[in-house]
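Copied over from Swiss-Prot:
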type	residues	note
BINDING	ILE76, THR77, LEU122, ASP123, SER124, GLY353, ASN354, GLY355, ARG359	ATP binding site
DOMAIN	278-387	domain 'Fido'
MUTAGEN	ARG299 to Ala	Abolishes adenylyltransferase activity
MUTAGEN	LEU308 to Ala	Slight reduction in adenylyltransferase activity
MUTAGEN	HIS348 to Ala	Abolishes adenylyltransferase activity and its ability to induce cell rounding in host cells
MUTAGEN	PHE350 to Ala	Abolishes adenylyltransferase activity
MUTAGEN	ASP352 to Ala	Abolishes adenylyltransferase activity
Amino acid sequence: MISFGNVSALQAAMPQARNEILNEGKLSIGGKEYTINAATQEFTRANPTSGAVARFFEATGKLFREGSTQSVAKAITKAVFDNEQGQAQRLQTSSSVEHGQMLFKDANLKTPSDVLNAFAKLDSKMVKSHAAELSQLAERAMTEVMLETDSGKNLKALIGDDAVKSLAVRVVKDYGGGVAAAQKNPEVRINQMQAVFDMEVMHLKAAQRHIEGLASTDLNQGVYAEGLPEDAFNKAGVTNNVERAAAWIINASNSKGNDAENITSLLKEYATNGKDLLNMDNLKELHARLVPNVERDYRGPNISGGTLPSSIGGEGMLKQHIEGFLKENPVADKDLGKHLFAGVIGYHGFTDGNGRMGRMLYAIAELRNDSFNPLAMNAENSLHGIK
């Protein structure tokens with residue numbers, strides 16, 4: 001067994017002796033054995049002397065020599081676990097409960113809500129010395145709580161497990177309030193974030209009803225068939241369908257610096273390369289080439305009166321739409337472009353360039369059918385349904 005005469009000797013041996021102590025699972029200080037409780041990252045006195053009288057004299061002698069058994073155990077715990085290596089181990093745990101049990105030294109924490117409630121007991125010294133880790137733990141626990149709410153479960157049913165987890169992390173970071181909120185009243189923040197999730201569900205379901213409803217609609221008549229006059233977008237009077245499509249995409253975009261050469265090149269390539277347009281990875285690849293250097297990687301849920309969902313929720317719905325709904329409910333080749341246009345813009349699954357991407361896919365589908373019919377604004381609005 002690894003042995004030290006006193007706590008000071010242990011402290012002097014750190015951090016070199018740390019791994020050996022962890023592998024051993026125990027150590028001796030002043031002739032007394034202490035074992036590791038892995039669940040709480042702490043040491044406890046092992047095999048105390050039997051008999052009440054003997055334990056009394058042991059404790060009394062220990063107290064006079066170097067403090068109580070409990071204080072020695074705390075000092076060992078601090079030396080071995082209150083460092084970067086101990087923090088790294090805590091951050092690698094699989095849940096906020098495991099993390100919280102280790103950081104707060106409390107095996108009675110059984111749920112993420114228990115972890116959040118434990119923040120109320122923190123003193124200012126602990127908050128200051130472990131600020132970054134406490135912030136991560138608070139966000140982690142709030143995220144796990146959110147996923148178990150009815151709002152979280154409803155959102156998961158729409159966009160899937162991975163997407164709802166990603167969105168929960170972002171929402172908690174934006175609205176959770178961190179350590180201060182966890183200390184004060186985490187339930188208030190949880191309720192507020194549930195309202196954000198509920199708005200997201202409402203927007204996604206509204207988009208889903210509209211977009212999937214197009215599958216039972218004749219898109220070759222009425223407003224859906226309205227075309228844009230040639231002179232409204234084709235100022236140069238080009239006659240090649242690829243060039244006409246490029247002119248239409250550029251004319252409709254509000255973004256500055258559209259690369260006409262790049263758009264034309266992509267149209268030529270995808271018109272003949274046969275890549276599956278009902279594959280999300282293929283769409284992401286095309287989007288990255290069409291809209292390079294996107295400045296942001298996330299658009300949050302709309303809570304200020306608009307109807308757009310978050311980019312994460314929108315992407316999740318778009319993936320399910322093209323890889324699930326449209327494959328299970330196939331549409332005519334001549335209508336595929338309109339359905340892709342509606343899905344990309346209606347769900348708004350990219351952080352930027354949704355309009356360009358929707359028009360690009362519409363144009364590619366048209367070109368694969370050896371035609372190009374430019375959509376009028378009324379047709380576009382009726383297809384994507386965004387108010």
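Quick reminder: no glycine exception, Cβ is built from N, Cα and C everywhere.
The Cβ of LEU122 (ATP binding site) lies under 8 Å from the Cβ of LEU134, VAL179, GLN183, each of these being in the same chain and 6 or more residues away along the sequence. Residue counts for the domain 'Fido' (278-387) under DSSP (helix as H, G, I; strand as E, B; rest coil) come to 67 helix, 1 strand, 42 coil. Between ILE76 (ATP binding site) and ASP352 (mutagenesis position), the C-alpha separation comes to 53 Å. There are 27 other CB atoms within 10 A of the CB of HIS348 (mutagenesis position), with all protein chains counted.
Scoring each of the recorded positions (ARG299, ARG359) by how many neighbouring Cβ atoms lie within 10 Å, the top position goes to ARG359. Ranked by CA distance from SER124 (ATP binding site), the mutagenesis positions ARG299, LEU308, PHE350, ASP352 have ARG299 at the top as the closest. Maximum C-alpha to C-alpha distance over the listed ATP-binding residues ILE76, THR77, LEU122, ASP123, SER124, GLY353, ASN354, GLY355, ARG359 is 65 Å.
Cα to Cα, HIS348 (mutagenesis position) and LEU308 (mutagenesis position) are separated by 7 Å. Within its own chain, ASN354 (ATP binding site) has VAL344, ILE345, HIS348 as residues 6 or more apart in sequence whose C-beta sits under 8 angstroms from its own. Each of the recorded positions ILE76, SER124, LEU308, PHE350 was scored by the number of other CB atoms within 10 A of its CB, and the lowest score belongs to SER124.
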